[in-house]
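What Swiss-Prot records for this protein:
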MUTAGEN   LYS141 to Thr  Reduces proton conductance, long-chain fatty acid transport and inhibition by GDP
MUTAGEN   LYS271 to Ser  Reduces proton conductance to around 55% of wild-type value; when associated with Ser-60
MUTAGEN   LYS271 to Ser  Reduces proton conductance to around 40% of wild-type value. Displays reduced long-chain fatty acid transport. Retains normal inhibition by GDP
MUTAGEN   LEU278 to Ala  Does not affect long-chain fatty acid transport or inhibition by GDP
MUTAGEN   ARG279 to Ser  Reduces the rate of proton conductance and long-chain fatty acid transport. Retains normal inhibition by GDP
Amino acid sequence: MVGFKATDVPPTATVKFLGAGTAACIADLITFPLDTAKVRLQIQGESQGLVRTAASAQYRGVLGTILTMVRTEGPRSLYNGLVAGLQRQMSFASVRIGLYDSVKQFYTKGSEHAGIGSRLLAGSTTGALAVAVAQPTDVVKVRFQAQARAGGGRRYQSTVEAYKTIAREEGIRGLWKGTSPNVARNAIVNCAELVTYDLIKDTLLKANLMTDDLPCHFTSAFGAGFCTTVIASPVDVVKTRYMNSALGQYHSAGHCALTMLRKEGPRAFYKGFMPSFLRLGSWNVVMFVTYEQLKRALMAAYQSREAPF
């Protein structure tokens, strides 16, 4: 057995909620530069943006984007928006991942045998609910990642200032900009990510190919990351473009998608695919492995605390 052993008592909803948020923050700390590179590649090619996005710099590939940012803006630019990113994960992942099992049990009325329909419904529900809670943090994160440090063109100097500036200049609705594509994206992401992880893990365990241990969690998470990237990339690119756009640049998320298609062609919807996959694949591995271990560690600590002397 590698890592913490599974406990006799299943993890509580609170343990899952806190464990998911904490694990997601750890995953973000490790993979954030890849996410920033993804955002820069996704917005490349826009004729207009809300914040200065180093238009003179041409990004080519994941490594090229990272090296260009380090050379022109410094290493810290790779972590632009990290504070908002951690705020997002603590509120976002806690809901979409931490509540997934509880919502799945609700739809199956407590049955241990959840069908694919119940899993998809649970994933869509928690994904959409998480967006409603965490959208402002996502908007601020994307704005920070998109803006360049070089040449004094930074629009926001701090996370708190970003929230205030957006609310003052664009209204409260500005903080929920891009909610529609984000709801669509996260319903898709959650279904692809959690359901695929669920199914791969169940298949490996039922076929006795692996035990419920780190290698099983690693394999399931990596497979889920690849499937999710393929399915969700088009919506993710539209979401990023729309949230980073200037006031009035796009009338809606649909208008943003049509503009991309007309000006840049279908391939624009898969801009930043490689950093998306590298980020989502590695993020999934770190998050799910950490999440599984945190659940076991927290329940072991809880049981030892409750155990009689």
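Cβ coordinates come from backbone N, Cα and C, glycine included.
With every protein chain in view, the residue among the mutagenesis positions LYS141, LYS271, ARG279 whose Cβ has the most Cβ partners within 10 Å turns out to be LYS141. In this structure the C-alpha atoms belonging to LYS271 (mutagenesis position) and ARG279 (mutagenesis position) are separated by 14 Å. Classification of LEU278 (mutagenesis position) by DSSP places it within a helix. Here LYS141 (mutagenesis position) is positioned 19 angstrom away from LEU278 (mutagenesis position), judged by their C-alpha atoms. For the pair formed by ARG279 (mutagenesis position) and LYS141 (mutagenesis position), distance between Cα atoms is given as 16 Å, rounded to the nearest Å.
In the three-state DSSP scheme, LYS271 (mutagenesis position) falls into the coil class. DSSP assigns LYS141 (mutagenesis position) to a helix in the three-state reduction. LEU278 (mutagenesis position) has a Cβ environment of 18 other Cβ atoms inside 10 Å.
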